[in-house]
Structures are given as structure tokens and as C-alpha cells.
Amino acid sequence: MKASAALLCLLLTAAAFSPQGLAQPVGINTSTTCCYRFINKKIPKQRLESYRRTTSSHCPREAVIFKTKLDKEICADPTQKWVQDFMKHLDKKTQTPKL
């Protein structure tokens, strides 16, 4: 039993100091943020500020991450029509010059 506990401690210590253990966690570097769940309902357009797509090979699925005016990030399914419409809306909004 003591040998098993010692082996477990050794393995955990080795894992903690391995290159993978020292890598940044998913979500700290914006280029590797992954979405594991998508919002089920539409977000009011007026609350949205911007969006970005996640296409990292480290992520299980492609996603669109909407950023709200309150600085929240919301994951959405890019295959949903409303998500595509909102992306087009935000694209037009950013292309329109402000006077």
C-alpha cells in the first residue's frame, strides 16, 4: 500500500513538471480558446459587440465566440442560421464608417 502511494506521488510530481503540465491552460491564450457547449437561444443583437471564430486543431469543434458589450464571451454553433446572420450583422456594423 505504501509503495502504491509513493508511486502515485512520484507520477503526480512528474506530471506537474512535464512540458504539458507547464503549458498554458485552454482559454488563457485567445487563439486556443475552445467551446465545449453552445448557447441554445438567440442573444439580443444589440448586446453584441464582436465575434471571433475558433478553428484550432486542439478544440473538439469549430465555434463562434460572441463578445457582448458587458465583456462576456458566449459560445455559439456556427452552423446555426441565427449565428451566421448575427455574424453578417456584426461584419456590416464594423465596415460602416462612424461619423
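The backbone N, Cα and C atoms fix where each Cβ goes, and this holds for glycine too.
According to Swiss-Prot, the experimentally introduced change LYS41 to Ala is described as follows: Decreases binding to Link domain of TNFAIP6; when associated with A-42 and A-45. Long-range Cβ neighbours of LYS41 (mutagenesis position) (same chain, at least 6 residues apart, Cβ-Cβ under 8 Å): none.
Within 10 Å of the C-beta of LYS42 (mutagenesis position) there are 12 other C-beta atoms, taking all protein chains into account. For LYS42 to Ala, Swiss-Prot lists a mutagenesis experiment annotated as follows: Decreases binding to Link domain of TNFAIP6; when associated with A-41 and A-45.
Neighbour density for LYS45 (mutagenesis position): within 10 A of its CB lie 12 other CB atoms from the protein chains shown. According to Swiss-Prot, the mutagenesis experiment LYS45 to Ala carries the following note: Decreases binding to Link domain of TNFAIP6; when associated with A-41 and A-42.
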